[in-house]
Amino acid sequence: MDKYGHIAHQEGDVCYYIPRLFKYNSYYSGTEDVRIFVGDLKYRMRVSLQICEKYYDRRLSMLFWKNHPLQQIHLIGCIIGLQFKWIGKQEYIFFQLDDCTSDSSLVGYTSDMRFLTCKVKKDSILSWGLNITDLIGLTLHVYGQASLNYQELQVEYLRLCYSLTEEIDHWKITMNMREQLDTPWSLSDFVIGELFTQEQEWTPETSQIEVVNPDFVGIGYKTPESKRNETTFIEQLQEERLKDELEIISPYNSTDTSNSVHSLSFRFVSSLKDFPETHFLNSGDQIDNGNDEQLKKLEYQSANLPVMIPNRTSAKSNLMLILLGLQMKEISNSDLYKLKEVRSVVTSLASFLFQQQNVGVMKSFDSLEKEAFRDLVNRLVSQGLIGLKDKTSETFDLLPLKNLFEYAEKRISVLMKLQCYTGTVQLSHVQEKLHLPYITTNGIVDVFKECLKRTKKQYPEVLKNWWIDLDPKNGMEDQNSGILLHLEYAAAYS
């Protein structure tokens, strides 16, 4: 019965109470540690947004599980990627959390639906004793409150999850919490009557409308007064201008103003930004395959060159593909230099370097060609992709490159068949399994990059996107360092 006006909406036996009564819910008041899975949280945020719009006339923004109002929640997950953003004068970090509980069977399933976006102040992370460069790949306890408008988590505290046992215990508690939250919250009429009587006793000389919160009449609702009705026309203009300025610097900027849910366009950034010779795509720390149109544009502008070679990295990539196509296990330095395809790559790179020279110190084109060839070969040797059979005869062993590429193809094929979204490639494992003691993380990255490009081209209906991050848990010289592969599948395939 709603004789006290304490129910905002009722569906069968489930009552959605007015906000004033939320404090009597143990999950809202903080007496219970509310643990939630990432998949459940993302679903509940979408449902809660509809509940607040339909049942509370958009005068409330609250996370609900059934009719339980929830404030601070507790999750455990692995940080998959992060991004830095300045909002006003404060620097924030937006990271994505995954605990493998999101439903991948949804139509149009994307990585944004799989991962939970979390927002935290950079200064706060430092105050908790965490190293920002080591965040990616870590499993953390995350505490915070849900933001329905932006469908993200406002982080209040982070701490490390130190063991698998700790993570398993969290999962057990969360499963039990699930069952408890599935039981609707209810307050008896007797309790409601007592609360109503207490309200009258606290302010006996005040009228019913004045005694309560402006959002309620008695214990029920009263339409809140709009702030706009209290402002002048000039103040309204100033307010609109301020909103415009805030929107410009907001990371939630969206061209669709009809919907209050703004999606943050997320890019993954490697935490090791000083990694030499990796050239992780546009951002400098990440490898991606979304620059096809840019490559076509450069190819058109450089049509007079035999091969489009904008820099040493692209030239090295082209040389590596040429070596993979050779039907031989070894080749001499002189024979390699005489190959038509290699000459084309070297000539194009030398042309590029020739145009970049300082007028005061000019080298001949022939000398630049020889230097470019030596530099490209030395880079592959230093990465362990090709070996020197004999220093006197300068014969190159091509088996390391071929074996690693074959391993990369098989590894990516397995990940795709299992529909895995991430995969780890450890340097020490590759060195031992393939008997390549001189292979480096740089070399592994370059080979997997080319293999992923080829796979996406062969199976565009399956593999939608991919990117590579460095494994942040170890330094580059550490034998246990490696890379993280991220795969995003097409909606029809997933």
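Yeah, the Cβs are placed from backbone N, Cα and C, and that goes for glycine too.
So, quick note: what you're seeing has the original residues, none of the substitutions.
Quick look at what Swiss-Prot lists:
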- D397 to A: Modest telomere elongation phenotype (MUTAGEN)
- W466 to R: Elongated telomeres and severe growth defects (MUTAGEN)
- W466 to E: Elongated telomeres (MUTAGEN)
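Look at W466 (mutagenesis position): DSSP puts it in a strand. Local packing around the mutagenesis positions D397, W466 was summarised as the count of other Cβ atoms within 10 Å of each Cβ; on this measure the leading residue is W466. With respect to their backbone Cα atoms, W466 (mutagenesis position) and D397 (mutagenesis position) stand 30 Å from each other.
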